[in-house]
Amino acid sequence: MEEHTEAGSAPEMGAQKALIDNPADILVIAAYFLLVIGVGLWSMCRTNRGTVGGYFLAGRSMVWWPVGASLFASNIGSGHFVGLAGTGAASGLAVAGFEWNALFVVLLLGWLFAPVYLTAGVITMPQYLRKRFGGRRIRLYLSVLSLFLYIFTKISVDMFSGAVFIQQALGWNIYASVIALLGITMIYTVTGGLAALMYTDTVQTFVILGGACILMGYAFHEVGGYSGLFDKYLGAATSLTVSEDPAVGNISSFCYRPRPDSYHLLRHPVTGDLPWPALLLGLTIVSGWYWCSDQVIVQRCLAGKSLTHIKAGCILCGYLKLTPMFLMVMPGMISRILYPDEVACVVPEVCRRVCGTEVGCSNIAYPRLVVKLMPNGLRGLMLAVMLAALMSSLASIFNSSSTLFTMDIYTRLRPRAGDRELLLVGRLWVVFIVVVSVAWLPVVQAAQGGQLFDYIQAVSSYLAPPVSAVFVLALFVPRVNEQGAFWGLIGGLLMGLARLIPEFSFGSGSCVQPSACPAFLCGVHYLYFAIVLFFCSGLLTLTVSLCTAPIPRKHLHRLVFSLRHSKEEREDLDADEQQGSSLPVQNGCPESAMEMNEPQAPAPSLFRQCLLWFCGMSRGGVGSPPPLTQEEAAAAARRLEDISEDPSWARVVNLNALLMMAVAVFLWGFYA
């Protein structure tokens, strides 16, 4: 047992802040923001933002490399920098399995799911289920669930992670910094639409990878190279192991020594912190929900100009997903080696002084490396990287939640809303999300940081598997109907809540102060629970479907995988609703078909014209495309739903997919 060091000599949170107050850092940060704003303005000028398809799907004009870069940048938020590095510092390499699992799942998106979404002619995922099953309750349920998850989990994680970095690296006021960050993000999200997001995502992907590569180089140099990491990590333990609290006292070495299996991706199926069956199967289920049916991700794919470009973008994203192991997880482990008394603190009162929370300070691993290792200028670059990740992730949530609310909820309230009204509501929803985000900041700041990364994974495991099951069955089992899908979702939700509510009521605890949640409620690993929940939801869906009337085949053409190439006319189950509405976009028709006949208004003033252009709502004028005829609109709709591929390029992307899977299998085996 280590000797107790005097509490007063423990590192203080305030003593280790490195303020960005030198000209080099400020210049780099300013240049970065000018670059992002410039790219956003450029995309505003060159893209069509005045229509629903142009704003929400970038007009289906994106080539493969911005699609892939945007998929990666939308997925990699500041939560990855803080969370992956922090979990790597705490338990070793296994957390990289969350990233490398996605290599295979993103291929499922490009090859199996995206073709059906395209031929269905949809903008949102609940909209697909509305076409597939009919009825309103599934679509409304998924829209509300998705918005709930966006606001209270994704935004929470990004906000907390950004706050940790700002606290540790800058010393700025948290609220002023995050509000300014949200403001800039909101400006180019509200004004630019999806095309602006995808172009800025592409720029930020290079910023993220470049800055993280530089820090990785500094970190490996400091620790003595790749071999130095694996030689020293198992000995990286804090010297502060005795608490002043008599209830805690001497802390067991089990709580502050690195795990013996820290270097293994695949761990013991019972005693491992990430059991290998759960990592391979349970994580695939949760990842399937995120990569194949989550609005943030799928919306990027639907913007690809062709199915081949979509597949190539998925491959590029997969290759980029190889990098977090080396750019985030291993630097987090190095941070524990270099600063064990801070990053690996275990005494509650010491941890509170170091990072403000008692359960541990592994979340400061990445910010600590930036503060300690990076020289002036490069430290500003790394701040820009973190801001890029945070802004990209938040902007994705803002845009996608705006799409969900506008197309799936608002059109239920105002079925005859015109194109301009929908665009205005979509932008106002973004403003509302920003207000909610800022109001949520005190809750995020008060949360125990050591539990936040596990929190987001656990919440996903309790709520996502029923959605995954329904989407898989919807695409691949034509016999599944609306009753089965709805009751499968509801039954799965009740099962998930039965695990989620007691676990978070009791708290997840820590090694020093374990949770009081009974083992029969909380003892099963959350990824194992995801497997059980997935199969129970799927079984309930199939059982109810087989006991009720099937959906006639005439309603399923190009809505299930086996009928994706069908040329027969489809009778949409939501046709009656669409005929009563003036919104052909709900049937996949192009945005121009949505224009409503409105009385001719007097010419707006110059100020009003500028304001309408800035918000992407101007009509007519120089450079505006003429309205499409009915024949042109039908041709555009067919192009949006086209999944034909050039055979030679199809073979190229297929071979690249096989190559990427081979690389992934090798890396899994090497680190298993």
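Glycine residues also receive a Cβ, built from the backbone N, Cα and C atoms like all the rest.
Nothing has been swapped: the model has the original residues at all the noted spots.
Since this is a predicted model, take the numbers as computed values, not measurements.
Per Swiss-Prot, the feature Na(+) binding site maps to A73, I76, A389, S392, S393; the stated evidence is experimental evidence. A73 (Na(+) binding site) falls within a helical segment according to DSSP.
Every protein chain shown contributes to the tally, and the Cβ of S74 (mutagenesis position) ends up with 26 other Cβ atoms within 10 Å. Swiss-Prot gives this note for the published mutagenesis S74 to A: Impairs phlorizin binding and its inhibition on glucose uptake.
Swiss-Prot lists V95 to I among its mutagenesis entries, and the accompanying note reads: Strong reduction in D-glucose transporter activity. Impairs inhibition by empagliflozin on glucose uptake. Its Cβ taken as reference, V95 (mutagenesis position) is surrounded by 27 other Cβ atoms within 10 Å in the chains shown.
According to its DSSP assignment, F98 (mutagenesis position) is helical. Listed in sequence order, L84, L283, S287, Q457 are the same-chain residues at least 6 apart in sequence whose CB falls under 8 Å from the CB of F98 (mutagenesis position). Quoted from Swiss-Prot, the note on the mutagenesis of F98 to A is: Slightly decreases D-glucose transporter activity. Abolishes empagliflozin binding and its inhibition on glucose uptake. Impairs phlorizin binding and its inhibition on glucose uptake.
Annotation of the mutagenesis experiment V157 to A in Swiss-Prot: Decreases D-glucose transporter activity. Impairs inhibition by empagliflozin on glucose uptake. DSSP assigns V157 (mutagenesis position) to a helical segment in the three-state reduction.
Record note (Swiss-Prot) on the mutagenesis of D201 to A: Impairs phlorizin binding and its inhibition on glucose uptake.
What Swiss-Prot notes for the published mutagenesis of L283 to M is this: Strong reduction in D-glucose transporter activity. Impairs inhibition by empagliflozin on glucose uptake. Other Cβ atoms within 10 Å of the Cβ of L283 (mutagenesis position), summed over all protein chains shown, number 23.
As a published mutagenesis entry, F453 to A appears in Swiss-Prot alongside the note: Slightly decreases D-glucose transporter activity. Impairs empagliflozin binding and its inhibition on glucose uptake. Impairs phlorizin binding and its inhibition on glucose uptake.
A 10 Å radius around the C-alpha of S74 (mutagenesis position) takes in these recorded positions out of V95, V157, S393, in sequence order: S393. Residue with the densest Cβ environment among the recorded positions A73, I76, V157: A73, by other Cβ atoms within 10 Å. Taking CA atoms as the reference points, S393 (Na(+) binding site) and V157 (mutagenesis position) are 10 Å apart. Geometry remark: A73 (Na(+) binding site) versus V157 (mutagenesis position), CA distance 16 Å. A helical conformation is recorded for L283 (mutagenesis position) in the three-state DSSP classification.
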